[in-house]
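J.: Below you'll find the structure I mean.
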Amino acid sequence: MASTFNPRECKLSKQEGQNYGFFLRIEKDTDGHLIRVIEEGSPAEKAGLLDGDRVLRINGVFVDKEEHAQVVELVRKSGNSVTLLVLDGDSYEKAVKNQVDLKELDQSQREAALNDKKPGPGMNGAVEPCAQPRLCYLVKEGNSFGFSLKTIQGKKGVYLTDIMPQGVAMKAGVLADDHLIEVNGENVENASHEEVVEKVTKSGSRIMFLLVDKETARCHSEQKTQFKRETASLKLLPHQPRVVVIKKGSNGYGFYLRAGPEQKGQIIKDIEPGSPAEAAGLKNNDLVVAVNGKSVEALDHDGVVEMIRKGGDQTTLLVLDKEAESIYSLARFSPLLYCQSQELPNGSVKEGPAPIPAPLEATGSEPTEDAEGHKPKLCRLLKEDDSYGFHLNAIRGQPGSFVKEVQQGGPADKAGLENEDVIIEVNGENVQEEPYDRVVERIKSSGKHVTLLVCGKMAYSYFQAKKIPIVSSMAEPLVAGPDEKGETSAESEHDAHPAKDRTLSTASHSSSNSEDTEM
């Protein structure tokens, strides 16, 4: 019976700040999690999703019997790409009526499909590069990490399976059928199942995995390339190194540097209240890894002090707090790899040049050195009365556009836009060098909603002075808010929250008859 049904694997990818272009619903008297309202030209349409499809798996995890809120959360936490296994509506209803085990429905077909797939050519016929391996840090809850280990006949290595929905492994970014490359920094590609189980058991309450998903593993196999651990994605780790830029005050930087008796390297101590070090976000017990882009892990105390002095009136430190240091030590990864990864917007921590004026209206004061102030914002605007509630301005002869005349209580105000905000991206496309008319056209052609990456004037001047590219990953992620496609635009309890809490990446609507979420 199961062989008569043909589930489809749909892979969706989107840009930062955009949505997938579909609604995920549950409906009264209807089984399953339904795909609805697929937007024309959206990632959902391009991936082959159809109206009425039922979602069986998300990133390999079976979700048909899960609560709708958990299914929505799985999609949201997938970031900018997600793989859905779906079954068309008619087939789903027949399968349910005939009591077909939906969990087993796709197994043989998925394996056959995977074996048949070949890597597609990229631009100009070039082979697409393989994705990165990734580090996942798991801290046990109760007595479980929320996964099982398996071997596959005819394949080398150990794989992760039975990923528990909302369990430790899933929250850490583990996917079903991930190939296990390292356990706590030790390669296990040639280890037996029993040896890997022993290493996991001996890890105690926390463990670090270097993993490769099945698509990436197949890509490397077909291209006959090997994994490079130094290229691993670090973005899933809960604690990261920090880049701290400090400008010397009249009394110096305002901290002491000491050799830690139990900690390798030099650590920050006795930060003075109100000092430049405190304002820049430096913390007591931070471990110094690099100074002005150069590693100091092998230097003694005097060597690190000299490196800081050479910075003159400003220095840039790469530091780790105790949690981040513990995680990177467990993985046996150098924190300097963080600077080389795509997750760090500026890519390096070299000493910045002298401040230069921003292309837009120059400010009369130095940019603040408060690290928390140096963040762009992602703002998702839902049009009301055919207006977004702000004006777009530019200075003749200069690149860039900025926000003016934000209407109080309007869509722009609700989304967190402020006067003088500089427009960096429109729907994921960088527009800093685009002419004013082109930026206006992009916003107008967005339809009912638009996602803007913006930066306040002071923060913009800071990034320009440091030659730091402004990208969406630097901003706080968009959070769920009121329904963008609901039947009414009346204010809800969300409207009492601060502006940044109202910015939207997804929208939801619920009633006694249905519950749906725009993805």
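Keep in mind that glycine also has a Cβ here, set from the backbone N, Cα and C atoms.
In this structure the noted substitutions are not present, so the sites keep their original residues.
Among the features that Swiss-Prot reports, domain 'PDZ 1' is placed at 9-90, with the record citing sequence analysis. The domain 'PDZ 2' feature in Swiss-Prot is assigned to 128-215. Annotation comment: Swiss-Prot describes 243-323 as domain 'PDZ 3', evidence class sequence analysis. According to Swiss-Prot, the domain 'PDZ 4' annotation covers 378-458. Among the mutagenesis results in Swiss-Prot, K14 to A has the note: Impairs interaction of the first PDZ domain with SCARB1. The residue drawn here is the original one. A mutagenesis experiment is reported in Swiss-Prot for this position, Y20 to A, and the note states: Disrupts interaction of the first PDZ domain with SCARB1. Abolishes interaction with SCARB1; when associated with A-253. Here Swiss-Prot notes a mutagenesis experiment, Y253 to A, with the remark: Disrupts interaction of the third PDZ domain with SCARB1. Abolishes interaction with SCARB1; when associated with A-20.
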J.: From the Cα of K14 (mutagenesis position) across to the Cα of Y20 (mutagenesis position), what is the distance in angstrom?
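T.: K14 (mutagenesis position) has its Cα 6 Å from the Cα of Y20 (mutagenesis position).
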J.: What is the interatomic distance between the Cα atoms of K14 (mutagenesis position) and Y253 (mutagenesis position), given in whole Å?
T.: 43
J.: What is the number of other Cβ atoms found within 10 Å of the Cβ of K14 (mutagenesis position)?
T.: 18
J.: Using a 10 Å radius around its CB, how many other CB atoms surround Y20 (mutagenesis position)?
T.: 26
J.: Which secondary structure state does DSSP assign to Y253 (mutagenesis position), in the simple three-class scheme?
T.: coil
J.: On the DSSP side of things, how many residues of the domain 'PDZ 1' (9-90) fall into helix, strand and coil, could you say?
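T.: Helix/strand/coil tally for the domain 'PDZ 1' (9-90): 16 helix, 27 strand, 39 coil.
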J.: Tell me the Cβ contacts of Y253 (mutagenesis position) under 8 Å, same chain only and six or more apart in sequence, or just say none.
T.: I246, S275, P276, A277, I308, T315
J.: What mean pLDDT score does the domain 'PDZ 3' (243-323) have in the model?
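T.: That region's mean pLDDT is 87.
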J.: Taking helix as H, G and I and strand as E and B in DSSP, count the residues of the domain 'PDZ 3' (243-323) in helix, strand and coil.
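T.: Tallied per class, the domain 'PDZ 3' (243-323) gives 17 helix, 29 strand, 35 coil.
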J.: For a three-state summary based on DSSP, what are the helix, strand and coil counts in the domain 'PDZ 2' (128-215)?
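T.: For the domain 'PDZ 2' (128-215), the helix, strand and coil counts are 17 helix, 28 strand, 43 coil.
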